[in-house]
Amino acid sequence: MDLIHFLIDFILHIDVHLAELVAQYGVWVYAILFLILFCETGLVVTPFLPGDSLLFVAGALSALPTNDLNVHLMVLLMVIAAIVGDAVNYTIGRLFGEKLFSNPNSKIFRRSYLDKTHSFYERHGGKTIILARFVPIVRTFAPFVAGMGHMSYRHFAAYNVVGALLWVLLFTYAGYLFGDLPVVQENLKLLIVAIIVLSVLPGVIEIIRHKRAAAKQAK
């Protein structure tokens, strides 16, 4: 429970925690951000990490004159982390996907996560790799499912690069451009919650549609 409470606190107060990391570790924060983003996109056991809000807050902090963070270097490193993470995830799914999800009682490798991602694939096809970047949990499992389904790596790699660029550039530069505005600084926590809700909403809608479609077929 302590870990769960820590994760919830980290996500909801990511602006405070990230500022503390910058103050404590200086330039090493680039490596920390790289590792967090790589884990969220590259490891199916960490779909809960806050990629969207992390990118936005990192961009916002780099806009403040009190920090020495270079937003352009950060964007470059985050794009690389996202691309490499998805590539690793694809490889894991291709080699070990069926074995990892063979246990229906697993608390980590839940079939519901796969079902959620499959519904995205049914609707959007290969473009899921791009669109999933903007949907928490789905973005972690999309490359994994692509690997399980033996999607052509050439096609996957193209979608992977495009998706990583769009995702990282949008959220990081949005934070950089608007993060130092007084109205944003004063309501940053509410904005973080809004980003999380808006990110999760498409996935929730997709699940509802999928369940309704399954119910109609059952009838």
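A Cβ is built for glycine as well, from the same backbone N, Cα and C atoms used for every other residue.
As recorded in Swiss-Prot:
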MUTAGEN   Glu40 to Ala  Unable to complement deletion mutant
MUTAGEN   Arg133 to Ala  Unable to complement deletion mutant
MUTAGEN   Arg139 to Ala  Unable to complement deletion mutant
Sparsest Cβ surroundings (other CB atoms within 10 Å) among the mutagenesis positions Arg133, Arg139: Arg133
Glu40 (mutagenesis position) to Arg139 (mutagenesis position) - Cα separation in whole Å: 9
DSSP state at Glu40 (mutagenesis position), helix/strand/coil: helix
Rounded Cα separation (Å) that holds between Arg139 (mutagenesis position) and Arg133 (mutagenesis position): 5
Where Arg139 (mutagenesis position) sits in the secondary structure, as DSSP reduces it to three classes: helix
